[in-house]
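Listed features, source Swiss-Prot:
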- ASP106, ASP197: Mg(2+) binding site (BINDING)
- CYS622, CYS625, HIS640, CYS644: Zn(2+) 1 binding site (BINDING)
- CYS764, CYS767, HIS782, CYS786: Zn(2+) 2 binding site (BINDING)
- 102-357: domain 'UmuC' (DOMAIN)
- ASP544 to Gly: In strain: C3H/He (VARIANT)
- ASP550 to Ala: In strain: C3H/He (VARIANT)
- GLU606 to Gln: In strain: C3H/He (VARIANT)
Amino acid sequence: MDNTKEKDNFKDDLLLRMGLNDNKAGMEGLDKEKINKIIMEATKGSRFYGNELKKEKQVNQRIENMMQQKAQITSQQLRKAQLQVDKFAMELERNRNLNNTIVHVDMDAFYAAVEMRDNPELKDKPIAVGSMSMLATSNYHARRFGVRAAMPGFIAKRLCPQLIIVPPNFDKYRAVSKEVKEILAEYDPNFMAMSLDEAYLNITQHLQERQDWPEDKRRYFIKMGNYLKIDTPRQEANELTEYERSISPLLFEDSPPDLQPQGSPFQLNSEEQNNPQIAQNSVVFGTSAEEVVKEIRFRIEQKTTLTASAGIAPNTMLAKVCSDKNKPNGQYQILPSRSAVMDFIKDLPIRKVSGIGKVTEKMLMALGIVTCTELYQQRALLSLLFSETSWHYFLHIALGLGSTDLARDGERKSMSVERTFSEISKTEEQYSLCQELCAELAHDLQKEGLKGRTVTIKLKNVNFEVKTRASTVPAAISTAEEIFAIAKELLRTEVNVGSPHPLRLRLMGVRMSTFSSEDDRKHQQRSIIGFLQAGNQALSSTGDSLDKTDKTELAKPLEMSHKKSFFDKKRSERISNCQDTSRCKTAGQQALQILEPSQALKKLSESFETSENSNDCQTFICPVCFREQEGVSLEAFNEHVDECLDGPSTSENSKISCYSHASSADIGQKEDVHPSIPLCEKRGHENGEITLVDGVDLTGTEDRSLKAARMDTLENNRSKEECPDIPDKSCPISLENETISTLSRQDSVQPCTDEVVTGRALVCPVCNLEQETSDLTLFNIHVDICLNKGIIQELRNSEGNSVKQPKESSRSTDRLQKASGRTKRPGTKTKSSTLKKTKPRDPRHTLDGFFK
C-alpha cells in the first residue's frame with residue numbers, strides 16, 4: 001500500500017516537472033490533465049524521459065534533506081532567526097524607492113508575429129518558430145492547444161497536429177528589433193535590452209520633461225495608405241469624438257473600424273491636407289506614465305505592425321510581472337505607493353516571479369509556500385533552510401522590492417556561444433562545428449574589444465549528460481585560430497577518453513573568460529623597443545616637469561624614478577642641469593624659482609637611490625671608466641660613477657692637473673712636475689694631438705664629441721692663432737692599413753646614406769655625453785669606438801713605444817716629456833718621447849679624430 005502511494009506521488013511529481021507550465025500568457029483555462037497525458041505518452045521511454053527521471057530523483061533527495069534539517073530546528077533558533085530577518089526587513093523598508101517609473105516592454109509572440117506579418121496566410125493558423133527538436137515560440141492560436149516555447153517540436157505536433165513549424169530567420173528578427181529599439185531610445189537613451197523582444201526603460205526624466213510639452217508635440221497622425229511620416233506638426237484635419245481621442249486606434253480590439261489603419265503614423269503639411277485622397281486621423285497622448293506607455297506601444301505598432309505589451313511599476317521586478325498581466329497587446333500599472341505594491345504582491349503566485357523556476361517552486365511547495373504572502377510568513381524558516389543569497393531574494397520578493405538601476409552589474413565576466421543539434425558522432429563533423437563556434441565567438445569578442453585567457457567547451461551527449469572542460473593560457477587571446485587551437489585539444493581529449501566508442505553529442509558550446517584588464521597589460525614583459533620608448537618618455541617628462549613649480553607636479557617624475565635605469569636617471573639630471581643653466585642666462589630671477597625645485601628633485605632622487613642601496617661590500621666595474629672597484633659598497637660605487645659622469649662638465653681642469661701629477665708619480669718622480677697646461681695649450685693638445693694616458697683618463701678629456709672630428713682643420717687654425725708656440729701636430733696611429741682605409745671608405749659614402757635626426761639630441765649610452773651631431777652614422781661610429789676603446793688603447797700603447805721622435809727646442813722638449821710621462825704605462829722607465837707627425841691637411845675623418 002505504501003509502495004503504491006509512493007509511486008503515485010512520484011508520478012505526480014514527474015508530471016509537475018515534465019507537464020505543461022501554464023504560467024504564460026494565452027494558456028489560461030486549458031485542460032492540463034489531457035495535455036500532460038499526451039506529453040507523457042510522447043516522451044516515455046526516450047532519453048529525455050530518463051534524464052528527467054534522474055533529475056526528479058535528485059530534487060526529491062534535496063527536499064528530503066531539507067525536511068530533515070527542518071525537523072532539527074529548535075524554537076529558540078527560530079526566534080533568533082525571526083529577529084535577524086525582521087531587522088533586515090526593516091532596513092529594506094527604510095531604503096524602499098518609489099520615485100522611479102520603470103517600464104518593461106515585451107513584444108507579443110515576437111518571432112511568430114514577424115513571420116505572420118511577412119506571410120499573411122499564417123495569420124489565422126497555429127504556427128511555431130523552431131524545429132522538430134525545439135521550438136523558440138508559438139503564436140496565440142497554437143497556445144490554445146498547449147504548444148509553447150522550449151517544447152520539442154514532435155511533442156507539439158502531438159498536441160496540435162495542424163501546427164505549422166516555421167524555421168527561424170534571426171537576421172529578420174534583428175532588423176525588426178532595431179526598429180523597436182530606435183523608438184525606445186527616444187524615451188530613455190539608457191534603456192536596457194534583455195533580448196530581441198524585451199527591454200526595460202526608466203521614463204522618470206521623460207515624464208518630468210513631458211509636463212511642459214504642448215499638445216502638438218504629443219500628437220500622432222494616422223494615415224490611410226502607404227505614405228511616409230513628415231515631421232512638421234499641424235492641427236488635426238477632422239474633428240474626433242472624445243472617445244476616439246482617448247484610445248489608441250491600433251492597440252485595442254474594440255477600436256472603431258474606421259480607425260483601423262493600413263499605413264504608418266505621420267504628421268501632415270498643408271499641401272497634403274488639401275489632398276482629398278488622404279484619409280487621416282490623429283491621436284493626442286497625455287502626460288502621465290500610462291499615456292507615455294500607450295504612446296510607445298502605438299508607435300511600435302505603427303512602425304512595425306507588431307503589438308507589444310508593457311508593465312509600469314516602481315522597480316524592474318514588478319514591471320516584469322505587470323507586462324504579463326494583460327498580454328497580448330495590453331498594459332498594466334502599479335501606482336508608486338507601498339500599499340499598492342503590497343496589494344499586488346499579496347496573492348501573486350511565486351512562480352510568476354522571474355527567478356523562481358520549477359525546482360525552487362517544488363521545494364517551496366514542500367514547505368507549504370505558494371503565494372508571496374506565505375513567502376513572507378515563513379521568512380524566518382527560509383533563512384535557516386536556504387542560503388543567504390536565496391532567502392534575501394525571497395524577502396525582496398515578499399516585500400515587492402526590486403532594482404531601479406538599469407545598469408548592468410559590474411563588468412562582463414565571460415562570453416559564449418553554443419548550439420543544439422541532432423546527434424553528431426563523427427569526429428570530423430565535431431571539429432568542424434567547434435571551428436564554426438570559435439569563429440563566431442571570436443567575432444563577438446572583437447566587436448566588444450575583449451581578450452581572454454580561459455577557453456571552456458561545453459558538451460552534452462545524447463544521454464543529456466553535460467561536461468565542461470577548460471584550459472587557461474598565459475597570454476590573452478581573441479582570434480578564431482587561437483581559440484580553436486585550444487578548444488580542439490579539449491575536444492580531442494574527450495574523444496580519446498571514450499575511445500573506441502564514438503562521442504555522441506547533441507549540444508556543443510565554447511566560452512571565453514578571464515578577460516584581461518588594464519592592470520594585467522601593465523605587467524607584461526618589456527621589449528627592447530618599449531625600453532627605448534620609456535627612456536625617451538622619461539627625458540620629455542623630466543623637461544616638462546621642470547616648467548612647473550607645483551610640488552605635486554614635481555613629485556610625479558620621482559614616482560617613476562625607481563622604474564628607470566641608472567643611466568636614464570643620470571641623463572635626466574644632466575639635461576635638467578643644462579636647462580637650469582640656460583634659464584639662468586635668459587630669465588634671471590624667474591630661473592631661480594625653477595632652479596630650486598630641480599635641485600630638490602635631484603636631491604630627492606639621490607636619496608631615493610641611496611635608500612635602496614645595500615651596504616654589502618662587493619666588486620664592481622664602473623660602466624664609465626671600466627675600472628674595477630674592489631671591496632666597496634653599492635653606495636660608494638654609485639658615488640664613483642657620479643663623479644665619472646659629472647667629471648667632464650664640472651671639474652675638468654682639476655682632473656687634468658690631477659692626472660698630470662699622478663702620471664709623474666708613476667715614473668718614480670724622476671722628472672720634474674710641470675704646472676698644468678694653460679687653456680690655450682690644452683686646446684692645442686686636444687685638437688692637434690691625443691695625450692695617451694691610462695684607459696680611465698680617456699674619459700677625462702673635454703671634447704669627445706663628433707664636432708671636433710668633423711672640424712679638425714678649423715680647430716687647428718684656431719689653436720695656432722691663440723697659441724703660436726704650439727706646433728701643428730698629430731698623434732701617430734700605427735694601426736693596420738685596412739682599418740684606416742675602412743674608415744675612409746665609410747666616411748666617403750656617408751653623405752649619400754646618412755640619416756639625420758632633427759629636433760632631438762643624441763646622447764652616447766656609453767660615455768653619457770651629448771653629441772653635437774644629427775648624423776646617425778657618425779653617432780654609431782662614436783658609440784662603437786666608446787665600446788672598443790680598451791682594445792684601441794692597447795694597440796695605441798703598443799705601437800706608440802716603437803716610434804722615436806727627434807729632440808726639439810728646450811720648451812717644446814719639456815712639454816713633450818710631460819706628455820710622454822703621461823703616455824707611459826705604470827712600470828715603464830724609458831724617458832724617450834715619441835715623435836709626432838704633422839697632421840695632414842686632408843679633411844677626412846680619422847680614428848684619432850673620432851676618438852676625441
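Heads up, residue numbers simply count up from 1 along the chain you see.
Heads up, the Cβ atoms here are built off N, Cα and C, so glycines get one too.
Structure coloured by features recorded in Swiss-Prot.
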{"residue": "ASP106", "record": "Mg(2+) binding site", "DSSP (3 states)": "strand"}
{"residue": "ASP197", "record": "Mg(2+) binding site", "DSSP (3 states)": "coil"}
{"residue": "CYS622", "record": "Zn(2+) 1 binding site", "DSSP (3 states)": "coil"}
{"residue": "HIS640", "record": "Zn(2+) 1 binding site", "DSSP (3 states)": "helix"}
{"residue": "CYS764", "record": "Zn(2+) 2 binding site", "DSSP (3 states)": "coil"}
{"residue": "HIS782", "record": "Zn(2+) 2 binding site", "DSSP (3 states)": "helix"}
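Looking only at Cα atoms, ASP106 (Mg(2+) binding site) sits nearest to CYS764 among the binding-site residues CYS622, CYS644, CYS764, CYS767, HIS782.
Residues near HIS640 (Zn(2+) 1 binding site) in space but far in sequence (CB under 8 A, at least 6 apart, same chain), listed by position: CYS622, GLN629, VAL632.
Nearest Cα neighbour of ASP197 (Mg(2+) binding site) among the listed binding-site residues (CYS625, CYS644, CYS764, CYS767, HIS782): CYS764. Looking at CYS625 (Zn(2+) 1 binding site) and CYS767 (Zn(2+) 2 binding site), their Cα atoms lie 9 Å from each other. Counting other Cβ atoms within 10 Å of each Cβ, the lowest count among the binding-site residues CYS764, CYS786 belongs to CYS764.
Within 10 Å of the Cα of CYS644 (Zn(2+) 1 binding site), the following binding-site residues from the list CYS764, CYS767, HIS782, CYS786 place their own Cα: CYS767. Taking every protein chain shown into account, CYS622, CYS767 are the binding-site residues, and of these the Cβ with the most other Cβ atoms within 10 Å belongs to CYS767.
Local packing around the binding-site residues ASP197, CYS644, HIS782 was summarised as the count of other Cβ atoms within 10 Å of each Cβ; on this measure the leading residue is HIS782.
Take the CB of ASP106 (Mg(2+) binding site) and look out to 10 A: across all protein chains shown you find 21 other CB atoms.
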